[in-house]
Amino acid sequence: MSVSTPSELDALIEQATSESIPNGDLDLPIALEISDVLRSRRVNPKDSMRCIKKRILNTADNPNTQLSSWKLTNICVKNGGTPFIKEICSREFMDTMEHVILREDSNEELSELVKTILYELYVAFKNDSQLNYVAKVYDKLISRGIKFPEKLTLSNSPTAMFDSKTPADWIDSDACMICSKKFSLLNRKHHCRSCGGVFCQEHSSNSIPLPDLGIYEPVRVCDSCFEDYDLKRHDDSKKSKKHRHKRKKDRDYSTPEDEEELIRKAIELSLKESRNSASSEPIVPVVESKNEVKRQEIEEEEDPDLKAAIQESLREAEEAKLRSERQKASRQMQPQQPSPQPQPIHSVDLSDEEKDSIYMFASLVEKMKSRPLNEILEDSKLQNLAQRVFASKARLNYALNDKAQKYNTLIEMNGKISEIMNIYDRLLEQQLQSINLSQQYTLPQVPSDPYNYLTENVQNPAESYQTPPLQQLSSHQYKPQQDVSRQQSVKANSSPTTNIDHLKTIDVTPHAQQKPQSHVELAPSDPPYPKEEAEDEGTQAVQDEESSTQESRERPYPVETENGETSINKRPQGITRYDFPTVPARKFVQPESTVPLPASSSEIPIKEERPPSPQEELLIEL
C-alpha cells in the first residue's frame, strides 16, 4: 500500500490499532509498514507525529485501543528514524506523554509502557542539546514522585536501539560527485535516494527499490549505491564481494594507492615532456619496482578496466620516451644555433589538475560527513589531497584579485566613454542650434510677386526712415504722374502737424477786400488742365518732389527758417493741383468794374493764385 498523505496514514493507523483486536494488541505487519512510511519520509515527520497523537487522544476512553496505540508509538520511535524521534521529543508530544503518566494509575500495563518509552528516550538523548526537553519532563516527573522501572538495563551505546537507517539528507552541489562535470541546462542534476548525493544523468540512471530504507518502489540511485545493492542481491563469491566493496569505498572516500601512483607518474611525464620543448633535458625512464609489478598483476587479475587504464598510461609513457629521443637526435644533426629562449609567462590561472583536485576534495569531504572521525584522521590520501588544495589557495586568491582589478578598470573605462559621448552629443546640439539661428537671420524672404514687393516699398516711404536712404531720381528718368501724385498725397497724410501749422499761419483776407458773391456769374467750365499747363505743372511737380525728397533725406523734420511761411504756402498749391484734380461746376467770371484797383493789387494776385481756404485743407487731409 502506497501512503503519501496524512489522511492515508490516519487510515493505516486505525487499521493497525483496530478495536476488533483483543487484549490491546496490534497488527504487527501494518505497524511495521507504518514505521517504513515514517522512515522513508513519504509523509512529513511532524504530520506523522500528529497522526499518532490524534489516535492516542481519540482512544482515551478505551483502555485496549489506548494500549495498542502506545505500542504502535514504541515501534515507530525505534524504527522511524531520527527526524521522527525529534518530533516525538518536542513539547507538543511530550506534554501528552506526561499527562498520560500522571493520569493512568489504574492501568499499570499502560503506565509501565509509557514510562519505559520516556525513560529510554531520556537515557539516549539526555546530553543532546536539541532534545533537552525530554530531560526536563523526566526531572519534573521525578520531582512529583513518579518512579520509573529500575530493571531497564541499557547497553554501552543507548542510542543503538533508536539507530535506524533513513534516507540521507540531500546534498546540493554544482558538479557531479563522480565525474565532476558542471551542471547546465542540458546536463541536469539528480539526487540519489540512498546516499543523498547529486549526480548527472549518466551516473544516476539506475532505479531500484530500497527496502532497508522503507522504500519498496523503484527510485533513482547513483552508480555506487546501485553496485552496493546489486552486490547484496547477487552474492556469488566472498572474494568478488570483498573486492567490489573495496572499490566502492575507495571511490567514495579516497583515491587508491596504485591509482594515485599512476596519476603522479602521468603528471611527471607530462611536465617533463612540456619542459623538453624549451630545454634539452633528457627524460629519465621510470623503473618499476617489484612491488609495483606485483600490485599491477593483482589489479590485472581483479579488474579488467583498471588493467586497460594501466596499459594505456604505460603506452603513453613509452611514446613520450620515443618522441623525446627523436627530438634529441634531430637536434644533434642540426647545426647548433643560439635559439632565443622564450620569456616565461606567469599565469595566475589554475591548471586543470588543480581544478580536478579541488572538485575531488570537495566531493570527498561531502561524503566523509557521515563517517566517524577516526576514519577521516587515518586517511593519509585525503590529507595529501588537502595539502595540494591548500597550496593552490594563494594562486586562487591572486587570480581572483587580478580579475577584480580588470573588472574595475573596465567599469571605469565604460564610465569615461559614456561621459565623453554625452559631452560630444551636447556639442553637436549646440552646433546645430547655431546653424539654425544663422539660417533664420541670413536667408531673405523672397516675395511671391516681385511687383507687389516694389509697390509696397514705393507706397510706404514713411517706413524708409529706418531703412537705408532711397536712391535719388535723376531728371532724365521716367516717372508716371500717377505715382508722383500718390507720393505727394502720402506725404501730406504722413505730416499732419505741418498742415496744422499751415492753418495757423494762413492770412484770411477781410470781407471788405473780398468781392461779393452776387457779382459771380455761372458759366460752363473749360478743361481744367490744358496740355501746355499740364506739362509745365508736371515739370514743376517733379522739381518740387526732388526738392522735398532732398530735404527729407537731409533732415526728417521741418526746419524753421525766415521764409517758412512762403514754403508752407507753396506746398498746398502742389497738393491741390495734383492730388485732387477736381473740376469746378462753374467758372468764375469777373465782371468789368470801373472802380480802380489799389496799387497793392498787382503784388498780391488774389484772383489767379489764391491760397486754399482752411475748409479745403481739411478736405485734403481727410
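A Cβ is built for glycine as well, from the same backbone N, Cα and C atoms used for every other residue.
Positions annotated as Zn(2+) 1 binding site by Swiss-Prot, on the basis of sequence analysis: C176, C179, C200, H203. Annotation for H203 (Zn(2+) 1 binding site): spatial neighbours C176, I178, C179, C222, D223, criterion Cβ-Cβ under 8 Å with sequence separation of six or more.
Summarising the annotation, Swiss-Prot assigns Zn(2+) 2 binding site to C192, C195, C222, C225 and lists sequence analysis as the type of evidence. A 10 Å cutoff on Cβ-Cβ distances gives C195 (Zn(2+) 2 binding site) a total of 22 other Cβ atoms nearby, all chains included. In the three-state DSSP classification, C195 (Zn(2+) 2 binding site) falls within coil.
The domain 'VHS' annotation in Swiss-Prot covers 18-149, and the record cites sequence analysis as its basis.
Averaged across the domain 'UIM 2' (301-320), pLDDT for the predicted model comes to 75. Taken from Swiss-Prot, the feature domain 'UIM 2' covers 301-320, and the record attributes it to sequence analysis.
Its own atom aside, the Cβ of R193 (mutagenesis position) has 23 Cβ atoms within 10 angstroms in the protein chains shown. R193 to A appears in Swiss-Prot as a mutagenesis experiment; the accompanying note says: Decreases the association to PtdIns(3)P containing membranes.
S270 (mutagenesis position) carries a helical DSSP state (H, G or I). Within the same chain, no residue at least six positions away from S270 (mutagenesis position) has a Cβ under 8 Å of its Cβ. Where Swiss-Prot documents S270 to D as a mutagenesis experiment, the accompanying text is: Strongly reduces the ubiquitin-binding activity.
S313 (mutagenesis position) falls within a helix when secondary structure is assigned with DSSP. Mutagenesis annotation in Swiss-Prot: S313 to D, described as Strongly reduces the ubiquitin-binding activity; the structure shown retains the original residue.
The 10 Å shell around the Cβ of S313 (mutagenesis position) contains 15 further Cβ atoms across the protein chains shown.
In the three-state DSSP assignment, the secondary structure recorded for C225 (Zn(2+) 2 binding site) is helix. Applying DSSP to the domain 'VHS' (18-149) sorts its residues as follows: 96 helix, 0 strand, 36 coil. Cα separation, R193 (mutagenesis position) to C225 (Zn(2+) 2 binding site), rounded: 9 Å. Same-chain neighbours of the Zn(2+) 1 site beyond C176, C179, C200, H203, judged by a C-beta within 8 angstroms of the site's C-beta center, are, in sequence order, M177, I178, S180, K181, F199, Q201, E202, S204. The binding-site residues considered are C222, C225; of these, C225 has the fewest other C-beta atoms within 10 angstroms of its C-beta. Neighbouring residues of the recorded Zn(2+) 2 site, listed in sequence order and excluding C192, C195, C222, C225, comprise R193, S194, G196, G197, F199, S204, V221, D223, S224, F226 (Cβ within 8 Å of the Cβ centroid).
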